[in-house]
Each structure stands twice: as structure tokens, then as C-alpha cells.
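Below: one structure, written as C-alpha cells.
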Amino acid sequence: MSSSTLQASLFLRPPLHTSSFKLYPCLFSSSSLSFCPQSLSSFYRLSSVLHNSRFRPLPCSLRQDNVASDSDFIPKDSAFEVTDSAESNRLVSDTEVSELETNDRFVGGEETKSGGEEAEVSNGVTEGKEEDQKKSKFRIVVLMMALWAAIKRAIEKVMEWEWLSWWPFSRQEKRLEKLIAEADANPKDAALQGALLAELNKHIPEAVVQRFEQREHTVDSRGVAEYIRALVITNAISEYLPDEQTGKPSSLPALLQELKHRASGNMDESFVNPGISEKQPLHVTMVNPKVSNKSRFAQELVSTILFTVAVGLVWIMGAAALQKYIGSLGGIGTSGVGSSSSYSPKELNKEITPEKNVKTFKDVKGCDDAKQELEEVVEYLKNPSKFTRLGGKLPKGILLTGAPGTGKTLLAKAIAGEAGVPFFYRAGSEFEEMFVGVGARRVRSLFQAAKKKAPCIIFIDEIDAVGSTRKQWEGHTKKTLHQLLVEMDGFEQNEGIIVMAATNLPDILDPALTRPGRFDRHIVVPSPDVRGREEILELYLQGKPMSEDVDVKAIARGTPGFNGADLANLVNIAAIKAAVEGAEKLSSEQLEFAKDRIVMGTERKTMFVSEDSKKLTAYHESGHAIVALNTKGAHPIHKATIMPRGSALGMVTQLPSNDETSVSKRQLLARLDVCMGGRVAEELIFGLDHITTGASSDLSQATELAQYMVSSCGMSEAIGPVHIKERPSSDMQSRIDAEVVKLLREAYERVKSLLKRHEKQLHTLANALLEYETLTAEDIKRILLPKQEGEKFEEQQQEEGDLVLA
């Protein structure tokens with residue numbers, strides 16, 4: 001038998017036990033469970049324990065059945081004899097054995113250290129051999145065999161002790177190290193992780209729990225089973241069980257759910273919900289800043305000051321940049337009298353302005369009275385001595401008022417062209433801007449420039465932008481108005497400067513501005529009458545080729561209520577229509593088209609309207625026309641159409657035969673009846689269930705007209721001749737509403753009775769509208785009335801429509 005074989009057979013490596021890790025934790029590291037270098041000193045302590053316990057190996061006797069005759073350990077030439085006596089069987093004395101025990105040391109469990117033990121035993125035998133020079137080589141070999149057999153049996157008995165179960169053995173250590181290395185190298189290999197956990201569970205179940213809960217490795221069902229087994233072995237499962245004393249709920253279902261996810265390879269979710277397990281507590285930190293009220297107030301004050309300073313700096317820098325930019329354009333930074341800045345007024349002088357851009361009184365038509373007064377002002381400027389020799393003074397201000405489009409600005413342009421003096425003009429909205437004080441400064445600049453060129457005229461268009469009644473919340477506008485009041489009639493007299501202004505809303509102007517001394521003359525520019533409309537049409541048609549059928553007087557009579565702007569638009573639309581059609585001259589048909597477009601709106605020929613809707617619209621408009629033809633005081637019909645125009649599906653237009661300055665009660669009641677004609681016709685022909693929303697605008701107009709008659713004109717017997725304010729008492733408002741409803745119901749009944757009497761004419765006119773779509777007044781009369789009766793009815797209607805209420 002070889003030496004290595006003998007060593008392998010004698011060296012016992014018992015399995016590790018769990019208690020060894022509990023008793024001697026210093027021998028193992030927490031991560032890899034490898035043996036520490038401190039184990040060597042522990043081995044020395046074990047050796048001293050064995051020595052103190054007087055451990056001695058049992059005597060070894062060699063018998064024939066123990067040693068073969070052909071053994072390598074028995075020399076062939078020796079005179080060894082096998083005997084049965086006790087003395088002959090005793091190979092080593094007690095003294096020699098004690099000396100060998102004293103020199104014996106345990107160094108380790110590795111094979112290299114066992115070789116060291118052989119060397120120590122050999123040294124002991126050599127010392128014994130020196131003492132007994134007579135012993136032979138054969139006895140030394142037998143002594144070694146007996147010694148190793150005794151050591152083997154002693155180690156087997158010692159290893160059975162629990163407190164020595166920590167003995168490190170290289171084979172199991174290397175196996176664990178190999179499994180740990182492979183598992184760490186492949187964290188997503190569930191098979192390797194399961195094998196490692198199973199091996200650790202045999203020796204260190206606490207390590208299984210720790211490794212599993214680190215969540216750094218993928219596990220399968222085997223790993224989960226090993227984890228549960230470790231929890232049971234270490235009694236860590238009690239952390240997830242309910243506790244009736246403390247009221248702790250059971251977290252075992254959450255644990256099992258988590259293990260189910262872990263078995264599927266999910267490592268992202270938390271192991272257990274925070275706050276359920278003691279290992280995963282829910283940490284709550286209470287923050288209670290100990291800041292006094294004074295400190296908090298100081299902090300808020302400092303932050304507010306810093307924010308205010310920052311905003312102020314940004315505002316100042318922005319204003320400076322804007323001022324610099326405007327100054328570079330000739331604005332605020334470079335203002336001054338005579339400069340090209342926005343403060344400098346615009347001057348219009350006939351000597352420096354081309355003649356084509358200047359209007360004269362020859363271009364002003366339809367307002368002879370206003371033009372006459374302005375001609376007197378121009379004459380005063382041209383020849384002041386003619387008026388001053390009798391003590392007359394130049395008027396300081398002239399205010400032009402009137403409806404939009406009547407020619408107020410045109411009159412100012414005519415004065416600029418007629419007068420031989422400088423003409424300064426500004427719009428009311430040009431005074432004010434984003435900076436406070438700009439308006440007042442521009443007013444001063446305007447009058448300073450005018451003083452240097454007196455006598456002159458200053459014209460302010462739309463003066464209500466700055467001259468309206470002063471209000472508390474419009475401080476910047478008040479400053480501009482105050483400066484204007486001072487310049488017009490203040491402490492310093494401005495001789496030779498006439499201020500002209502135009503506005504559509506004279507009622508909202510400040511009384512201080514409209515008083516004598518500032519605006520001495522108030523000139524109203526009304527809408528033109530028939531003669532004025534004829535003059536305006538001749539002016540705009542001048543220079544345009546016209547056909548022989550154009551009757552300017554007829555157009556003027558057929559456009560009551562048109563102002564100068566409307567007539568200019570009419571001629572322009574007709575000219576465009578003629579150009580589109582390729583006509584060489586303007587015809588009456590084109591002028592009539594322009595008139596209808598202004599009065600009735602643009603035709604919508606492409607709009608799809610169903611036959612039922614057309615039929616309903618035809619009867620609706622026929623009801624209006626029948627009532628207008630058979631009601632005293634109603635305006636003559638201009639046209640009736642079911643062609644969609646603007647937002648309406650059809651309409652009946654009426655134009656007064658003469659210019660109206662006031663309206664009688666009969667005419668107002670006739671308007672109410674005409675408004676009700678469409679709704680009553682729908683009800684009579686189609687029934688109450690088929691009336692439509694087409695009459696909503698008619699009812700709205702009728703209600704407003706009845707309200708106006710009762711509350712403003714005093715045309716109600718129950719209310720009396722009283723003008724009701726905007727906010728009457730509740731009792732008065734109830735009485736007004738009752739009278740309005742009464743007027744509307746009476747009109748409804750009158751129209752219903754009238755249409756029942758003329759139902760045949762209603763059907764005839766509706767069928768004609770369905771066939772022709774548009775009918776003029778002559779067409780309607782020719783269809784419904786005989787020729788003589790139609791002429792007689794027209795004369796009677798015009799007589800009844802004359803003015804009866806001044």
C-alpha cells in the first residue's frame with residue numbers, strides 16, 4: 001500500500017453541520033462562505049484541547065490477520081516473529097507515546113498539512129530512535145502505522161462532538177466556492193441558482209434567505225421552494241404570520257404572490273409591500289421647521305423686495321429700449337415743433353399739396369345749408385376786415401355732427417381746399433398711446449405749430465375719442481381733454497385759429513367742450529333729400545358713359561334714406577357690374593341691380609332650397625305683400641322675392657314715396673300689420689303645426705315697434721302721453737308689457753281677417769313667386785289688380801302715407 005493511499009484511507013472528512021457556523025462564525029465570510037485564515041489558530045486551540053483531555057491513541061498490535069506476510073512494510077530479511085504475548089505485542093512504551101503526543105500538532109484539513117504532520121511524527125520517532133539506537137527500521141515503520149491508526153480513530157470520535165463540527169474541509173469548501181462562482185457569473189440561470197440554494201440549505205439556511213431576498217438572481221420554482229424551506233427552518237416565516245396581540249395583519253398572501261412573480265423570472269417588483277414586513281418598513285419622516293413668525297416674515301419681505309426690484313429693472317430697461325426705438329423713428333425721443341415726429345401735426349396746404357388731392361365746395365352736394373355756413377367761415381379767413389369793421393369776431397370752433405356717411409369729413413376737405421390758410425388735421429384716436437401724458441403733449445404741439453402760422457384751421461376728426469364725458473377711470477383721457485379745453489379757450493388767447501371737429505355722437509361729448517367760446521357753431525349735416533340725392537348721383541355719374549334709359553331723377557326718388565356714401569357705393573357697384581358684363585355704357589338695369597344689392601343684399605343663386613321650403617317662403621312673402629297692398633298707411637312695395645339674399649330666404653322690400661321726417665300712428669300700425677302678414681299666412685295655409693321660425697325676425701321687429709310706440713311716443717291710451725325711462729318701476733313695466741301684447745294681438749287679428757278675405761289673391765301671388773322668383777311692384781299690381789284700380793289704389797296710398805305727425 002502506497003503512502004498516498006494510506007493517507008486517503010486514514011483522512012476522514014465529515015460533513016459540515018449548521019451549528020458549526022453558529023458556534024464559530026469567525027471562520028466563514030458572509031459572501032462566499034470560504035474558510036478564513038483564522039482557522040489555523042483555531043486548529044492550534046483544538047490541539048491543546050486534545051492534549052488537555054489526555055487523549056491517547058489506542059495500542060496497535062500486529063497479528064497475522066492484520067499484516068500480510070507479503071506486505072511491503074515487512075522486510076524479507078528481518079527476523080520478525082509474531083507472538084501472542086502482551087509484552088511482545090506492545091511495540092511502543094507509554095513514555096514514547098507521551099513524547100510523541102507532546103510533539104504532535106494538528107495543522108489543517110488539507111493534504112499538504114497532513115504531510116506536515118507526517119514530518120512532525122517522523123521527527124518524534126527520530127528522537128525516540130536516537131534514544132533507542134538499538135531499534136530497527138522495521139519497528140519504526142510499524143510504530144508509524146500504529147500511530148496513524150490511533151489518530152484516525154481519535155479524530156472520528158472527536159468529530160462526532162457537536163462543538164467541533166466546524167472543522168473546515170477543503171472538498172466541501174471547494175464545491176461551495178464553485179457553485180457560488182458559477183451562480184454569480186450567471187445571475188439569470190435559474191438552474192444554477194436553484195442548485196446553489198439547495199446546497200446552502202443543507203448547511204446554512206440563513207444564507208439562502210439572505211441571497212434570495214437580495215433580488216439579484218433569477219430563480220425558478222426550485223429556488224422558491226428552497227427559500228420557503230429556509231424560512232421554515234430558520235423560523236423567519238413567523239414574520240409574515242398574523243399576530244393577535246399586536247394586531248399585525250398577515251402578509252403571507254402578499255409573500256406568496258411575490259414568490260409567484262419571482263418564479264416567473266420577474267425581479268423588478270419590490271419583495272413585499274412597504275410597511276407590511278419588518279424587513280421592509282415604511283419610513284415616515286416628520287419635518288417640523290422651527291421658524292419663528294418674525295423669521296418667516298423677514299424671508300417673505302426679502303423675496304418680495306427682490307421680485308419687485310427685478311420687475312422694475314425689466315420694466316425700466318424695456319421702456320428705455322422702446323423709447324430709443326421710437327426716437328430713432330422720429331417718435332418720443334425726437335419730438336418737437338416742426339420736426340417729423342409723431343407729435344408734429346400734419347399740415348395740409350394748398351400751395352404744397354397737389355391739386356388732385358384737394359376737394360372744394362364744388363365737390364360737396366346734398367348739404368347746402370352746412371356748406372353755406374362753412375363758406376362764411378372761409379370768407380372770414382380770406383377777408384377778415386369785411387366782418388371786423390362791424391365788431392364781428394372769428395368763431396373759435398365749429399362742430400360738425402350728423403349720421404355716418406353724410407359728408408362731414410368731405411366738408412373739412414373742401415374747407416382745406418378753399419381756404420387760403422394752413423390746414424392742420426388729426427384724428428381723435430391719434431392723441432392717445434400707451435404712455436401717460438402723450439395725448440396732452442401732442443395737443444400742445446399741435447396748437448404751438450398752429451400759432452406760428454395763424455390764421456389757420458385745425459381739424460380733429462372723430463373728436464369723441466378724446467372729448468367724451470370725463471370718467472374717473474380714464475385719467476389719461478381726462479388729461480388730453482383738459483389740455484384741449486385750455487388751448488381752445490384758456491388763460492392765453494389763440495387768435496386766428498379755428499378749431500373744426502366732426503363726430504357721429506354729439507350726445508356723449510363733454511359739456512365743457514361744446515359750450516360757446518370753444519365750439520361756437522354746431523352744424524348738423526343731414527342725409528340728402530330727393531334733390532340732394534339727384535345732385536350727388538349726377539356728381540358721381542359725371543364722366544361715365546350712360547345709356548339713354550338712365551333716369552337720375554327716378555333713381556333719386558327710389559332711394560329714400562340713402563346718404564352720400566350709399567349713393568357713391570351704388571354708382572360704383574353699377575360700374576363694376578357693367579365692366580363684368582362687358583357693357584360699354586351704364587344702363588338702368590345695372591343701376592337697379594346695384595340698388596337691390598344695397599337694399600336687399602347679395603343674391604345666393606347657388607343655395608339649394610327644397611320645393612317645400614320654396615312654397616312655404618312664397619306664401620310667407622305673399623302674406624307680407626297682400627297686407628302691404630291692402631293696408632292704409634303702409635309704404636309702397638318695391639320688390640318681392642323668394643331668392644335667398646344675405647341671411648334671408650326671401651323678402652318684401654318697401655320704400656317710402658317721399659322723404660320722411662316723422663311717422664304717424666297709422667303708419668306705425670300699418671308696419672305692425674305688415675310684420676304679422678308672414679306668420680298669419682303660414683298659419684292659414686299650412687296650419688299651426690307647420691308654422692316655421694322664418695317669422696322670428698318679423699316678430700322681433702313688431703315687438704320693438706310696439707314697445708317704441710307705448711314707451712317713447714305715448715301712443716297707448718292706458719299708459720297715456722308719457723315717455724318712460726330705461727328703468728321704469730315694476731308696476732309700470734307690467735302695464736307697458738300688457739299694452740305691447742295688446743297692440744300685437746290686435747294687429748294679428750286684423751291681418752288674419754284681411755288674409756281670409758283675400759285668400760284667392762294670396763294663392764295667385766304665391767304661385768307667381770314660385771314661377772318668377774322675383775316680382776316688382778308693377779308686376780304685383782298687374783297680377784292682383786286691374787290697371788285702373790291699381791293706379792287709383794297707388795294714388796290713395798301715397799296720399800295716406802303723407803306726414804300727419806310733426
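Even glycines carry a Cβ here, placed using N, Cα and C.
Original residues throughout; no substitutions modelled.
The active site annotation in Swiss-Prot covers GLU621. Residue environment of GLU621 (active site) contains 26 other Cβ atoms, counted within 10 Å of its Cβ in all protein chains.
What Swiss-Prot records for GLY402, ALA403, PRO404, GLY405, THR406, GLY407, LYS408, THR409 is ATP binding site. Counting Cβ atoms from all protein chains shown, LYS408 (ATP binding site) has 25 others lying within 10 Å of its own Cβ.
DSSP assigns ASP698 (Zn(2+) binding site) to a helix. A sphere of 10 angstroms centred on the C-beta of ASP698 (Zn(2+) binding site) encloses 18 other C-beta atoms. As annotated by Swiss-Prot, Zn(2+) binding site applies to HIS620, HIS624, ASP698.
Around the Cβ of GLY564 (mutagenesis position), 24 further Cβ atoms fall within 10 Å across all displayed protein chains. GLY564 to Ala appears in Swiss-Prot as a mutagenesis experiment; the accompanying note says: In atts244; loss of thermotolerance.
The CA atom of GLY407 (ATP binding site) is located 7 Å away from the CA atom of GLY564 (mutagenesis position). Counting every protein chain shown, 28 other Cβ atoms lie within 10 Å of the Cβ of GLY407 (ATP binding site). Under 8 Å, Cβ to Cβ, and six or more positions away along its own chain, ALA403 (ATP binding site) finds ASN504, PRO526, SER527, ASN563.
With the fewest other C-beta atoms within 10 Å around its C-beta, PRO404 stands out among the binding-site residues GLY402, PRO404, GLY405. Using a 10 angstroms CA-CA radius around THR406 (ATP binding site), the recorded positions that qualify from GLY564, HIS620, GLU621, ASP698 are GLY564. When the recorded positions GLY402, GLY405, GLU621, HIS624 are screened for a C-alpha within 10 angstroms of the C-alpha of GLY564 (mutagenesis position), the residues that qualify, in sequence order, are GLY405. DSSP classifies THR406 (ATP binding site) as coil under the three-state reduction.
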